[in-house]
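Okay, structure first, notes after.
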Amino acid sequence: MKLDTSHMRYLTTDDFRVLQAVEQGSRSHEVVPTPLIHQISGMRSQSGTNRAISDLAKLSLISKMRNVKYDGYRLTYNGIDYLALKTMLNRDTVYSVGNTIGVGKESDIYKVSDKNGNPRVMKIHRLGRTSFHSVRNNRDYLKKSNQGANWMHLSRLAANKEYQFMSMLYSKGFKVPEPFDNSRHIVVMELIEGYPMRRLRKHKNIPKLYSDLMCFIVDLANSGLIHCDFNEFNIMIKDKLEDENDCGFVVIDFPQCISIQHQDADYYFQRDVDCIRRFFKKKLKYEPKPDSSMLDTEGFGDGYKYAYPDFKRDVKRTDNLDELVQASGFSKKHPGDRGLETAVESMRNAVYNSDDDMSNDEAEEENGEGDYSEEDEYYDSELDNESSEDDSEDAQEEENERIIEALSSGVENLKMDKLGNYILE
């Protein structure tokens, strides 16, 4: 779905009042009745409301539902885009929208700027659009949740959750983008001048980078959180270092974080570790071994006692960030978060297979190097189409390209299921 802001400047105050009324009515109605829209908007005349509704429908900001017993409308993704952008424009967070940086698993990424021309990144969450794993999996977890198909609401929750995670982590000194604003399903954050680690083939100090990444996983866990998607696609390598103490990377994509008290915390922690081990072994030919003769346990890899972190051995809680942001697994959630947790749970497991785990060196030798099936958070058109070493990886990449091509060319010709999910033939 492309972001089209060309009509935004022509919308009147009344148009936005009616659009916001549809949004508010959507909290209790799948299809918002026209009389309710008029009532919520506070418009003086019904004719003024009807005019605004007509204009908004022509711009596909709202849509009229067929085969319903009453005259009503529902908000579209274009409509909620406009509402979020309008809010950020009023806050002077976003002034202009630039080109698409890429298409992620459940989001679109744009380059934007503020009123002073400072470049930023705008991430638009679009849960339920099209799963990069399979459309069927998304439908499965929808049926299990029994929460309905209010993907806009889930996208809003995911964006708010990511903004909370980033704000808390940034304030604690973790290497994450600086968050600037959040409105509805959109998060605006710092633009990182760099590239995804998946493109990394040479580095001046590979052992240090490896150790720093492993320490990030442990430090995050010591603060109460596990990333759950810590891989080469969600790690940005910076073009320039700020100082000699700069580790040279920034971690992105946080909606799926869980608490270290989660019942599967050990599994997700080890999976994050294994993703880094596989990448360094496969692409950088770096595979450190444990060295019992070394006494230093402040890092991992060459020159240290341990080759990689272990959840039970290395994680020692020093902070309660999971409690502060109410991360999954810490406590019982408000009913409104259950649908989000179900959706994000599917995202966590969409492209991973438990057979790929490397709990020890023997398992690694038995299972081989493992597959690279995670998707890139930023699909850069300049990335080289590398030859895959595994047939399943080739198939996954081909599916991703097909989805991205369909999304980039528009969704007008795509069919939709009853829940509003786009289906690729």
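Heads up, residue numbers simply count up from 1 along the chain you see.
Cβ coordinates come from backbone N, Cα and C, glycine included.
Just so you know, the substitutions we noted aren't modelled in this structure.
Sequence annotations record features per position, and here Swiss-Prot assigns active site, proton acceptor to Asp229 based on similarity to another entry.
For Lys123, the entry in Swiss-Prot reads ATP binding site. Sequence-distant neighbours of Lys123 (ATP binding site) (same chain, 6+ apart, CB under 8 A from its CB) are Gly104, Ser107, Asp108, Ile109, Ala159, Glu162, Ile186, Val187, Val188, Met189. DSSP assigns Lys123 (ATP binding site) to a strand segment in the three-state reduction.
Each residue in the domain 'Protein kinase' (95-257) has a pLDDT score, and their mean in this model is 86. The domain 'Protein kinase' feature in Swiss-Prot is assigned to 95-257.
DSSP assigns Tyr73 (mutagenesis position) to a strand segment in the three-state reduction. Annotation of the published mutagenesis Tyr73 to His in Swiss-Prot: In RIO2-1; nuclear export of ribosomal 40S subunits impaired; when associated with V-186, H-210, D-364, G-371 and G-417; the original residue is retained in the structure shown.
A coil conformation is recorded for Lys105 (mutagenesis position) in the three-state DSSP classification, outside any helix or strand. Around the Cβ of Lys105 (mutagenesis position), a 10 Å sphere holds 24 further Cβ atoms from the protein chains shown. As a published mutagenesis entry, Lys105 to Ile appears in Swiss-Prot alongside the note: No change in activity.
Where Swiss-Prot documents Ile186 to Val as a mutagenesis experiment, the accompanying text is: In RIO2-1; nuclear export of ribosomal 40S subunits impaired; when associated with H-73, H-210, D-364, G-371 and G-417.
Looking at Swiss-Prot, the entry for mutagenesis of Tyr210 to His says: In RIO2-1; nuclear export of ribosomal 40S subunits impaired; when associated with H-73, V-186, D-364, G-371 and G-417. Cβ neighbour count for Tyr210 (mutagenesis position) (all protein chains, 10 Å cutoff from its Cβ): 25. Mapped onto three states, the DSSP output places Tyr210 (mutagenesis position) in helix.
One mutagenesis experiment catalogued in Swiss-Prot, His227 to Phe, is accompanied by this note: No change in activity. DSSP classifies His227 (mutagenesis position) as coil under the three-state reduction.
Cβ contacts within 10 Å of Asp229 (mutagenesis position), excluding its own Cβ and spanning all protein chains shown: 26. What Swiss-Prot notes for the published mutagenesis of Asp229 to Ala is this: Decrease in activity.
In Swiss-Prot, a mutagenesis experiment is listed as Glu364 to Asp, annotated with the note In RIO2-1; nuclear export of ribosomal 40S subunits impaired; when associated with H-73, V-186, H-210, G-371 and G-417.
Swiss-Prot gives this note for the published mutagenesis Asp371 to Gly: In RIO2-1; nuclear export of ribosomal 40S subunits impaired; when associated with H-73, V-186, H-210, D-364 and G-417.
Here the residue is the original one, while Swiss-Prot reports the published mutagenesis Asp417 to Gly with the comment In RIO2-1; nuclear export of ribosomal 40S subunits impaired; when associated with H-73, V-186, H-210, D-364 and G-371.
Figure note: comparing Cβ neighbours within 10 Å for the mutagenesis positions Tyr73, Ile186, His227, the maximum is reached by Ile186. Nearest to Lys105 (mutagenesis position) in space, judged by Cα atoms and limited to the mutagenesis positions Tyr73, Tyr210, His227, Asp229, is Asp229. Tyr210 (mutagenesis position) sits 53 Å from Tyr73 (mutagenesis position), taking the CA atoms of both as reference points.
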